[in-house]
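A short write-up of the structure that comes next.
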Amino acid sequence: MQTFQADLAIVGAGGAGLRAAIAAAQANPNAKIALISKVYPMRSHTVAAEGGSAAVAQDHDSFEYHFHDTVAGGDWLCEQDVVDYFVHHCPTEMTQLELWGCPWSRRPDGSVNVRRFGGMKIERTWFAADKTGFHMLHTLFQTSLQFPQIQRFDEHFVLDILVDDGHVRGLVAMNMMEGTLVQIRANAVVMATGGAGRVYRYNTNGGIVTGDGMGMALSHGVPLRDMEFVQYHPTGLPGSGILMTEGCRGEGGILVNKNGYRYLQDYGMGPETPLGEPKNKYMELGPRDKVSQAFWHEWRKGNTISTPRGDVVYLDLRHLGEKKLHERLPFICELAKAYVGVDPVKEPIPVRPTAHYTMGGIETDQNCETRIKGLFAVGECSSVGLHGANRLGSNSLAELVVFGRLAGEQATERAATAGNGNEAAIEAQAAGVEQRLKDLVNQDGGENWAKIRDEMGLAMEEGCGIYRTPELMQKTIDKLAELQERFKRVRITDTSSVFNTDLLYTIELGHGLNVAECMAHSAMARKESRGAHQRLDEGCTERDDVNFLKHTLAFRDADGTTRLEYSDVKITTLPPAKRVYGGEADAADKAEAANKKEKANG
């Protein structure tokens, strides 16, 4: 097994991983940085993000407003000190991206343009047409090429991390092009591996988003936090799950049922706004969890449209006009034509909620470090405490760069002070990784990884979807336990050493099953409804701050069982209150302003 010596290893070369690598290179120009990715960096899932990235940019906006929107949007399960750090650093990172070449869309006067996004009181979403993720990733990738100390290991699949006496010491990866193993020694490792959306049947995620980093951390005793909170995006294309960005609604698109009725006004997000005049926190610009839940209610009422690919509602953009659509949403027009045969200029787009984002992830502190010294996690694979029970759109792209930078700087500092590990113990671990791989390749049985993966996706959709019941969640838990047993009998039929996808998909499935069990058990144990976790059983349909204003921590014990613990939520300045949107939110804002004025007048 070849060995490469580095100071810092970063797993994942999407937005978070690239930003961490750049920050590390800037913090210590002499540091050797290994950047490992199972795909070429520009194929990372960040490239699929369309809508935008949040940062205060206008005089009538403020850090306080962004903080409030994020905490309320997360249904008060956010770590408020983390949110405060985040909102204050977003503008700096957006400006830095521009200095590196990110082509933010502009107003006629040359100032940066910002669009409305759901759950936000004021428009603060920076965007580059409707390919924001692509432009951010391209900017970060080309910037990273300026630093020769960043050595890329493209198309390398990380099999496991190496840990000695509570401190990370490196990792073992497979060179997918050759089928050989490489040991990368480093005294700090940053996980930037993305979410776990592929454990669901229909999702907006790329094929690489399989929960690998979460699974590796879990196997070393690091808990996954708040895994019951999985966001459904309200507007995915039926069948494919391809995303129709929230920017569509930010520009003025509307959602209608089979009767042409704008149904969101019936679910606490009204009154109805004028056509083509979107209003922050109203109607289509409500938070994603509530907009997705409204679809479910319309489906139950029989107000959705039946199609061969499932029930849908319509996203109508026609009133925006051809010029605006081709200027602001050109990619959306292309996608709608290619995947559902619809020209948004002339017809409404069929959409339905689709699994989109993992709010939970690898538990970290406010500096992105886990319980294992030197092991950091950032981006969607992590739970730093930013999103709580429901993420606001455009906060995630900003999270990649704000916390990517922080993780890179902190990991560089940790690596410089780590000392040396037990060489014999580390080598023994690496040999163990190699042996487990051989055992998997030679495993005998009649099971097929693809069939197990499909059954997992269906089970997660049925039991851990938009609305949940104890019966369906238990059915999912039982099914996952069955699939875990069947996974032990998966047979790998491809014997090649070069790009053996049969082997790689099997390894991904193993991580996915472990992560899915954390999601299902965490959901069953949270006997309340909060954010993206909504229950229908009696006594659990409302938020319960007395018993469940706390984080769920899911551990995987040595015998394969999922064990749950809980930790407190950090509340600093904004105590829990009712989440309100639409006219109710305006009334609450007016009452708060009047109260402040009265106090000021003494």
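Note that the numbers count up from 1, one per residue, in the order the chain is shown.
Cβ atoms are placed via backbone N, Cα and C, with glycine included.
This is the original sequence, none of the listed changes applied.
H233 (mutagenesis position) falls within a strand when secondary structure is assigned with DSSP. Look at Swiss-Prot and you will find H233 (among others) tagged as active site, backed by a curator's inference.
Per Swiss-Prot, active site is recorded for R249 (among others), and the stated evidence type is a curator's inference. In the three-state DSSP scheme, R249 (active site) falls into the helix class. With a cut-off of 8 Å between CB atoms and residues at least 6 apart in sequence, the same chain places R116, G118, T235, L255, P278, E284, L285, L315 near R249 (active site), listed in sequence order.
According to DSSP, A192 (FAD binding site) is assigned to coil rather than to any helix or strand. Within the same chain, residues at least 6 positions away in sequence whose Cβ sits under 8 Å from that of A192 (FAD binding site) are I10, V11, G12, A13, G14, A16, G17, A20, G213, A377, V378, G379, C381, G404, A407. Sequence annotations record features per position, and here Swiss-Prot assigns FAD binding site to 12-16, 36-38, 44-52, 156-158, 192-193, D212, 356-357, E380, 391-397 based on a large-scale study or a structure entry.
For the mutagenesis result H45 to S, C or Y, the note given in Swiss-Prot is Decreased ability (greater than 70%) to reduce fumarate. Counting only same-chain residues at least 6 apart in sequence, those with a Cβ under 8 Å from the Cβ of H45 (mutagenesis position) are G14, G194, N205, G206, I208, V209.
Annotation of the mutagenesis experiment H45 to R in Swiss-Prot: Inactivates enzyme.
Classification of K131 (mutagenesis position) by DSSP places it in coil, neither helical nor stranded. According to Swiss-Prot, the mutagenesis experiment K131 to M carries the following note: Increased cross-linking to SdhE, FrdA is slightly less flavinylated.
For the mutagenesis result M177 to A, the note given in Swiss-Prot is No longer forms cross-link to SdhE, FrdA is still flavinylated. Sequence-distant contacts of M177 (mutagenesis position), defined by Cβ-Cβ distance under 8 angstroms and a gap of at least six in the same chain, are E155, V498, F499.
Annotation of the published mutagenesis E178 to A in Swiss-Prot: Decreased cross-linking to SdhE, FrdA is still flavinylated; the original residue is retained in the structure shown. In sequence order, S497, V498 are the residues near E178 (mutagenesis position), counting only same-chain partners six or more apart with C-beta under 8 A.
According to Swiss-Prot, the mutagenesis experiment G207 to M carries the annotation: Increased cross-linking to SdhE, FrdA is flavinylated. Secondary structure from DSSP puts G207 (mutagenesis position) in coil.
Sequence-distant neighbours of H233 (mutagenesis position): residues of the same chain at least 6 apart with a C-beta under 8 Å from its C-beta are T204, L243, E246, R288, S292, P353, T354, A355, H356, Y357. A mutagenesis experiment is reported in Swiss-Prot for this position, H233 to S, and the note states: Severely affects succinate oxidation, decreases fumarate oxidation by 75%.
Listed in Swiss-Prot is the mutagenesis experiment S240 to M, annotated as follows: Increased cross-linking to SdhE, FrdA is flavinylated. The DSSP secondary structure for S240 (mutagenesis position) is coil. All protein chains included, S240 (mutagenesis position) registers 16 other Cβ atoms within 10 Å of its own Cβ.
Swiss-Prot documents C248 to S or A as a published mutagenesis change and attaches the note Does not inactivate enzyme. Neighbour count (other Cβ atoms within 10 Å of the Cβ, all protein chains): 29 for C248 (mutagenesis position).
Spacing of E380 (FAD binding site) relative to G207 (mutagenesis position) is 15 Å (Cα to Cα, whole number). Considering only the recorded positions I36, G51, S240, C248, N395, G207 (mutagenesis position) has S240 as its nearest partner by CA-CA distance. Shown are the binding-site residues T46, N395; of these, the residue with the fewest other Cβ atoms within 10 Å is N395. Using a 10 Å Cβ-Cβ cutoff, G51 (FAD binding site) registers 26 neighbours.
In this structure the C-alpha atoms belonging to I36 (FAD binding site) and K131 (mutagenesis position) are separated by 25 Å.
The Cβ of K131 (mutagenesis position) has E50, F331 as same-chain neighbours under 8 Å, each 6 or more residues away in sequence. When the binding-site residues T46, G51, N395 are screened for a Cα within 10 A of the Cα of S240 (mutagenesis position), none qualifies.
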